[in-house]
Amino acid sequence: MASPADSCIQFTRHASDVLLNLNRLRSRDILTDVVIVVSREQFRAHKTVLMACSGLFYSIFTDQLKCNLSVINLDPEINPEGFCILLDFMYTSRLNLREGNIMAVMATAMYLQMEHVVDTCRKFIKASEAEMVSAIKPPREEFLNSRMLMPQDIMAYRGREVVENNLPLRSAPGCESRAFAPSLYSGLSTPPASYSMYSHLPVSSLLFSDEEFRDVRMPVANPFPKERALPCDSARPVPGEYSRPTLEVSPNVCHSNIYSPKETIPEEARSDMHYSVAEGLKPAAPSARNAPYFPCDKASKEEERPSSEDEIALHFEPPNAPLNRKGLVSPQSPQKSDCQPNSPTESCSSKNACILQASGSPPAKSPTDPKACNWKKYKFIVLNSLNQNAKPEGPEQAELGRLSPRAYTAPPACQPPMEPENLDLQSPTKLSASGEDSTIPQASRLNNIVNRSMTGSPRSSSESHSPLYMHPPKCTSCGSQSPQHAEMCLHTAGPTFPEEMGETQSEYSDSSCENGAFFCNECDCRFSEEASLKRHTLQTHSDKPYKCDRCQASFRYKGNLASHKTVHTGEKPYRCNICGAQFNRPANLKTHTRIHSGEKPYKCETCGARFVQVAHLRAHVLIHTGEKPYPCEICGTRFRHLQTLKSHLRIHTGEKPYHCEKCNLHFRHKSQLRLHLRQKHGAITNTKVQYRVSATDLPPELPKAC
């Protein structure tokens, strides 16, 4: 038979307490065993924490040749601010995302192989861009000439020559067409060198419909002017068509793999499709580079360089790093749940991940239904931070907001047209053939409604017909339609939103309203505003009829009012029989007697400490949680208890409310007065002693402090 001692006790705050203590050790530089150098900035940390959170550090410290390193230099292109945010996230589980640092954090998270952070950054970007797509969607010409891609939309392609007549594949650097890293951030204010680029990221959604995009990618006639180079021009021209049966195509033929953000298509399931080019096309010069439909200027060619993935490989690259990282996720992996980190064994660089890939385990599909995610938690964490960080846009920020939304380059000419099923059919944000939003994620809808209702920003013509926008009614007095106007205008009779109006009308349905005047049915008082009627009803006709004649306090029972009046009169009729202390309420006397009896009925479940009052237990629990909810508005110091904050405020105000009646000295804190009475006047202030003598036997000349 199991005894209570055999049961398992779950400490809910243990994990957060350990993380808090580790962060304190890091801040005090205690037992930190590694220094991370990022662009000449040093960050001290613990190897165990880095290994538990980052796949890159896990691969470093599990290597026998690198496990004893005390200084690690990361890639010079890693942004120190992004790494600092991720390091704080490792120790606090709080990710500080803003529009200004989202790209740096995302690039650094990719480099550190923190997939759960990358997914969160992608959701942050999608949520912020969904409301701007319709307002700033570029026309078709801008779409063809655009050079900017968002990091999650970089396609993994590498141009190679078409093998003709079974000739061996030649090394053609002119046709090498990796993603152009500097141009990806040409629309951002941050220098492109601050971010690392990766060529394995999926294309999530398109700005145009499938039919419109297919017209762009599959030209029937000659789409190039005579002076413009053909795509994949380093390949030898063939008078016939380029298209061949799939089985005859060499695997080295240039093709692109377009992945869905929710699903990885197996390599053998993809079909290679090639363009059918007309016979009358002119061959291009052999030295011309492989280019998309738009011509590349010389300046951009001079800036072109290999992607940062090669530079990252120069630093700690795992020996058996998998090629396709998306295919490593198992159905039981924590990555399948939102914002959950991979365990070290499931990280991209781990040996188990390589084994999983070698075994050919099929990738699992995550749920595509937007309702499968926890939108309540997303709304509380992400949307609230978006609203709090909202600032008025200046000229630079307005230009950044115009260029930062998702824009796509036309696919390179050597890229085959993909079938509709290979396109992003599971993307949360889709566009129909007419260009309108067909399905928008629930988080984006919440974001649109909250931001528009709080900021009152002007809407575009496409948004004006959207059913998602809640139009605030015009003010009947001044005609304003601002959402904030309902709270500030004195002529507004009720709240803005219909559900609030329904609650107000149901609560005060027994009151009458005539010609804008509100009458109370209890006493026939007249008010010009419904808020004044509500205030009058609560103060006059509430269920607390007993009111204090000295203050605005009201009580439901007469005895509570009598106890309250002792606060004003200073009367303390309840006396302790042991020490003589007096109290104005019997409950306070009952609590006081526990000091003499030694009874401590309130126990802390975390550490087992016991307390006399439940308020003391609540204050003690904050020690384990690390919470300090009471900040000083003057100096910013935070306190665990409200009384400590009140005592601290006396330092700023100079108040000294406690004074000695014998020598007329004033003290800021009660403890200082009690110490003064004991040392200077010999008073007995320690009431915790179990006195054997009653209070009536105490000498009259001996002062007593409460």
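Each residue, glycine too, has its Cβ placed from N, Cα and C.
On a predicted model such as this, the values are computed, not experimentally measured, just so you know.
DSSP assigns ASN21 (mutagenesis position) to a helix. Under mutagenesis, Swiss-Prot gives ASN21 to Lys with this note: Abolishes interaction with NCOR2 and HDAC2, no effect on interaction with CTBP1 and transcriptional autoinhibition; when associated with A-116 and 376-Q--Q-379.
Confidence annotation: the domain 'BTB' (32-99) carries a mean pLDDT of 91 in the model. The feature domain 'BTB' is assigned by Swiss-Prot to 32-99.
Within 10 Å of the C-beta of SER59 (mutagenesis position) we count 24 further C-beta atoms, all protein chains included. For the published mutagenesis SER59 to Ala, Swiss-Prot gives the following note: Abolished ubiquitination by the SCF(FBXL17) complex.
Other Cβ atoms within 10 Å of the Cβ of HIS116 (mutagenesis position), summed over all protein chains shown, number 18. Mutagenesis annotation in Swiss-Prot: HIS116 to Ala, described as Abolishes interaction with NCOR2 and HDAC2, no effect on interaction with CTBP1 and transcriptional autoinhibition; when associated with K-21 and 376-Q--Q-379; the structure shown retains the original residue.
Looking at Swiss-Prot, you'll find the mutagenesis THR190 to Ala noted as follows: No effect on interaction with PIN1.
One mutagenesis experiment catalogued in Swiss-Prot, SER250 to Ala, is accompanied by this note: No effect on interaction with PIN1.
For the published mutagenesis SER260 to Ala, Swiss-Prot gives the following note: Strongly reduces interaction with PIN1.
Under its mutagenesis annotations, Swiss-Prot gives SER333 to Ala the following note: Decrease in phosphorylation by MAPK1.
For the mutagenesis result SER343 to Ala, the note given in Swiss-Prot is Decrease in phosphorylation by MAPK1.
Among the mutagenesis entries in Swiss-Prot is LYS376 to Arg, noted as: No effect on acetylation.
The annotation that Swiss-Prot gives for the mutagenesis experiment LYS377 to Arg reads: No effect on acetylation.
One mutagenesis experiment catalogued in Swiss-Prot, LYS379 to Arg, is accompanied by this note: Abolishes acetylation. No effect on interaction with MTA3, NCOR1 and NCOR2.
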Length of the line joining the Cα atoms of SER59 (mutagenesis position) and HIS116 (mutagenesis position), in Å:
17
Would you mind listing, in sequence order, the residues at least six apart from ASN21 (mutagenesis position) in the same chain with a Cβ closer than 8 Å to its Cβ?
none
Where DSSP helix means H, G or I and strand means E or B, what are the helix, strand and coil counts for the domain 'BTB' (32-99)?
27 helix, 13 strand, 28 coil
